[in-house]
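Swiss-Prot annotations:
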MUTAGEN   Lys10 to Ala  Loss of interaction with RUSC2
BINDING   18-23, 34-35, Tyr37, 39-40, Gly66, 120-121, Asp123, 151-152  GTP binding site
MUTAGEN   Ser22 to Asn  Destabilization of the intercellular bridge during cytokinesis. Strong reduction in fast recycling
BINDING   Ser22, Thr40, Asp63  Mg(2+) binding site
MUTAGEN   Phe45 to Ala  Decreased interaction with ACAP2 and RUSC2
MUTAGEN   Lys58 to Ala  Loss of interaction with RUSC2
MUTAGEN   Gln60 to Ala  Decreased interaction with RUSC2
MUTAGEN   Trp62 to Ala  Loss of interaction with ACAP2 and RUSC2
MUTAGEN   Gln67 to Leu  Loss of GTPase activity. Increased fast recycling
MUTAGEN   Thr72 to Asp  Loss of interaction with ACAP2. No change in interaction with RUSC2
MUTAGEN   Thr76 to Ser  Decreased interaction with ACAP2
MUTAGEN   Arg79 to Trp  Decreased interaction with ACAP2 and RUSC2
MUTAGEN   Arg79 to Glu  Loss of interaction with ACAP2 and RUSC2
MUTAGEN   Arg79 to Gln  Decreased interaction with ACAP2 and RUSC2
Amino acid sequence: MARDYDHLFKLLIIGDSGVGKSSLLLRFADNTFSGSYITTIGVDFKIRTVEINGEKVKLQIWDTAGQERFRTITSTYYRGTHGVIVVYDVTSAESFVNVKRWLHEINQNCDDVCRILVGNKNDDPERKVVETEDAYKFAGQMGIQLFETSAKENVNVEEMFNCITELVLRAKKDNLAKQQQQQQNDVVKLTKNSKRKKRCC
């Protein structure tokens, strides 16, 4: 049976508890939003296929629990991850401060993974405490892209997921190109070595 996609990528959504990770996932995967807050126990995931530059990309998006007591569960889910979405709540300064810790955790668990920073709940200017300028400055220092989103109002959610997918797709193609180049170099070396051996005879 033929596959209905060209690429399969695993994405992970991490961040403090209550920042809206599940809401972002539900908005992107099912285009739904629920105002009631339920803590995710352990890990939940959704699947959605998107098209990027004419290629079908199947996304397996894992929503992890942000609470400290679930940290051990979370660490096992980094395996095989291609992209990580780090979420903070623009109405919670603490969740923004904790982004550094989450980025450190990514570095501890993943060798080479694409990352983006997401400031969620960006739909009530009066409650916003993490300034856009500060967030952009921090993202620049970390070398990652920033998106301010609202799962509630459906603002920038699609764009954010498309961005991380494009980053992962580009990284995959770059890695393939490097591998092919390395193989060509190895073939050239082998050919040169065999010619040298013939001359020695």
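Backbone N, Cα and C atoms are what each Cβ position is placed from, and that goes for glycine too.
Where Swiss-Prot records a feature, it is marked here on the structure.
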residue : record               : Cβ contacts under 8 Å, 6 or more apart
Lys10   : mutagenesis position : Gln60, Trp62, Gly80, Thr81, His82, Gly83
Ser34   : GTP binding site     : Ser23, Leu26
Phe45   : mutagenesis position : Gln60, Ile61, Trp62, Asp63
Thr76   : mutagenesis position : none
Ala151  : GTP binding site     : Gly20, Ser23, Leu24, Leu26, Arg27, Phe33, Asn120, Lys121, Val157
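Cβ neighbour counts within 10 Å, taken over all protein chains shown, single out Lys21 as the most crowded of the recorded positions Lys21, Lys58, Arg79.
DSSP classifies Asn120 (GTP binding site) as strand under the three-state reduction. Mapped onto three states, the DSSP output places Trp62 (mutagenesis position) in strand. Considering other CB atoms within 10 Å as the measure, the emptiest surroundings among the recorded positions Ser22, Gln60, Asn120 are those of Gln60. Annotated pair Arg79 (mutagenesis position) and Lys58 (mutagenesis position), C-alpha to C-alpha distance, rounded: 18 Å.
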